[in-house]
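Record features, source Swiss-Prot:
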BINDING   77-80, 98-99, 106-110, ASN119, VAL152, CYS206, ASP350, 357-359  FAD binding site
MUTAGEN   CYS203 to Ser  Loss of thioredoxin reductase activity
MUTAGEN   CYS206 to Ser  Loss of thioredoxin reductase activity
MUTAGEN   ALA227 to Gly  Reduces activity 30-fold; when associated with E-245 and F-246
MUTAGEN   VAL245 to Glu  Reduces activity 30-fold; when associated with G-227 and F-246
MUTAGEN   ARG246 to Phe  Reduces activity 30-fold; when associated with G-227 and E-245
DOMAIN    377-515  domain 'Thioredoxin'
MUTAGEN   CYS440 to Ser  Loss of thioredoxin activity
ACT_SITE  CYS440  active site, nucleophile
MUTAGEN   CYS443 to Ser  Loss of thioredoxin activity
ACT_SITE  CYS443  active site, nucleophile
Amino acid sequence: MAVTRLAVAAALSAAPPSSRRRRAFFHHSCRPLPSSAAAAAKALRASAAPAVDEEAPASPPPSDLGKGVENLVIIGSGPAGYTAAIYAARANLKPVVFEGYQVGGVPGGQLMTTTEVENFPGFPDGVTGPDLMDKMRKQAERWGAELHQEDVEFVNVKSRPFVIRSSDREVKCHSVIIATGAAAKRLRLPREDEFWSRGISACAICDGASPLFKGQVLAVVGGGDTATEEAIYLTKYARHVHLLVRKDQLRASKAMQDRVLNNPNITVHFNTEAVDVVSNPKGQMSGIQLKRTDTGEESVLEVKGLFYGIGHTPNSQLLQGQIDLDDAGYILVEEGTAKTSVDGVFAAGDVQDHEWRQAVTAAGSGCVAALSVERYLVANDLLVEFHQPVREEKEKEITDRDVEMGFDISHTKHRGQYALRKVYHESPRLVCVLYTSPTCGPCRTLKPILSKVIDEYNEHVHFVEIDIEEDPEIAEAAGIMGTPCVQFFKNKEMLRTVSGVKMKKEYREFIESNK
């Protein structure tokens with residue numbers, strides 16, 4: 001969506017300062033909540049990554065973990081990857097974890113897009129997916145796991161030691177755990193790309209809070225737990241939600257079915273599929289073209305947004321041709337184990353589980369994989385123990401720079417609409433605005449990534465975080481339809497909008513060329 005200089009300027013000039021006190025954005029205490037079971041995905045999407053026997057791209061600087069061969073590299077995070085990291089770190093393996101992110105989908109994996117997890121043991125009142133992942137990540141880090149929020153681009157498990165190459169480093173290792181999860185499927189409607197992030201989304205929790213969806217009629221496609229959960233979540237913001245189900249019944253759990261069917265703000269359309277998107281003369285999404293699967297009858301349903309909840313595809317492309325996969329792309333493991341067809345390579349989580357796909361089963365498989373790695377290393381006389389002190393997290397002092405009286409433009413990082421108005425009108429620097437929402441897991445992933453890049457250009461950039469629920473008028477004027485979203489301004493001109501989570505080098509290159 002094109003955002004005019006006039007609209008943003010008007011919003012920044014007219015919006016009254018918020019009277020409520022807001023906590024300051026403190027980048028150093030933000031813990032990344034990375035890529036879940038969907039890590040390493042840019043590479044993963046790239047079956048385009050070079051094959052092992054092809055010429056590999058130039059190697060990045062070697063890992064600073066040491067010049068030797070590491071015990072274990074874990075590719076991916078989520079409940080499988082983080083659990084594996086916890087067990088491996090406690091066993092003194094000092095695992096190297098590439099958390100990565102999911103290109104074209106939702107960083108942090110499926111739990112990062114889940115509102116309430118009500119069936120994970122130990123949380124009688126439930127827990128949000130991002131909060132659960134945050135706790136797991138901190139636990140892995142506390143016991144000595146080496147975490148890198150980087151995208152894996154190349155894997156060679158055909159020769160030893162194995163080689164894992166990310167966007168920033170190369171690591172050699174004796175064993176690998178693949179916990180890359182699965183990516184959200186798309187319908188591939190004729191106009192899907194045109195309206196992706198402009199009305200179509202695969203993440204209700206990321207994009208549902210957008211001011212452009214509030215009070216509107218929305219639709220969700222799918223009949224399982226993911227789709228029903230998205231429909232329920234969207235009723236917090238939408239006037240009404242339509243759930244489109246291809247078959248004549250829901251596949252979701254009985255509890256989720258009851259909640260959907262008894263919700264007056266949700267209408268379920270059985271035997272119905274989406275055929276395409278309909279737009280108005282302004283080029284905005286105005287509806288969905290539907291088709292009955294039983295009669296073939298077609299109709300148009302007026303909605304302002306369409307959300308997908310139609311399942312996932314395993315992120316195993318990096319391993320194609322190197323380990324055994326089934327016809328759907330899931331990694332094949334020996335029954336009851338995490339062992340793949342390659343000795344020393346193990347798989348955990350949704351990348352090898354096409355049946356259960358639960359957070360607790362993913363965590364269990366991560367545990368099995370880590371214990372299997374330890375046995376493998378011992379049996380082959382490869383284990384080198386690293387005894388590290390347990391890392392205790394220190395409380396960070398939180399200061400509020402962004403209330404009107406305390407604002408200081410000499411600082412680089414700020415939060416809230418008052419700060420944005422000040423830097424927008426007064427700063428000669430490039431202005432980077434990050435739009436977030438409270439329940440957005442990918443926002444937690446992006447904050448530390450972007451923060452590190454901003455630190456590199458401290459004298460050339462001003463950074464402001466905007467919570468779209470606290471400052472909806474700013475988000476609406478900027479045309480924000482989902483979070484996370486980054487906009488760059490200079491001299492009151494908007495230069496670029498970047499939706500979702502990207503690699504550090506993409507933000508770095510843009511800032512470098514526009515500072």
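Keep in mind that glycine also has a Cβ here, set from the backbone N, Cα and C atoms.
The noted changes are left out; the structure has the residues it started with.
Computed from a predicted structure; not experimentally measured.
A map of Swiss-Prot features onto the structure.
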residue : record               : Cβ neighbours (10 Å)
SER77   : FAD binding site     : 42
ALA80   : FAD binding site     : 37
VAL152  : FAD binding site     : 27
CYS203  : mutagenesis position : 24
CYS206  : mutagenesis position : 30
ALA227  : mutagenesis position : 26
ARG246  : mutagenesis position : 16
ARG357  : FAD binding site     : 19
CYS440  : mutagenesis position : 28
CYS443  : mutagenesis position : 27
Requested in this report: Check each residue in the chain of VAL245 (mutagenesis position) that is at least six apart in sequence and keep those whose C-beta is under 8 Å from its C-beta; list them in sequence order.
Outcome: GLY222, GLY223, ALA227, VAL268, HIS269, PHE270, ASN271, THR272
Requested in this report: May I ask which of the recorded positions SER77, ARG246, CYS440 is closest to CYS203 (mutagenesis position) if we compare their C-alpha atoms?
Outcome: CYS440
Report summary line: Check: min Cα-Cα distance from ARG246 (mutagenesis position) over binding-site residues SER77, VAL152, ARG357 goes to ARG357
Requested in this report: List the Cα distance (Å, whole number) between CYS443 (mutagenesis position) and ALA80 (FAD binding site).
Outcome: 21
Query - CYS440 (mutagenesis position) to SER77 (FAD binding site) - Cα separation in whole Å - result: 17
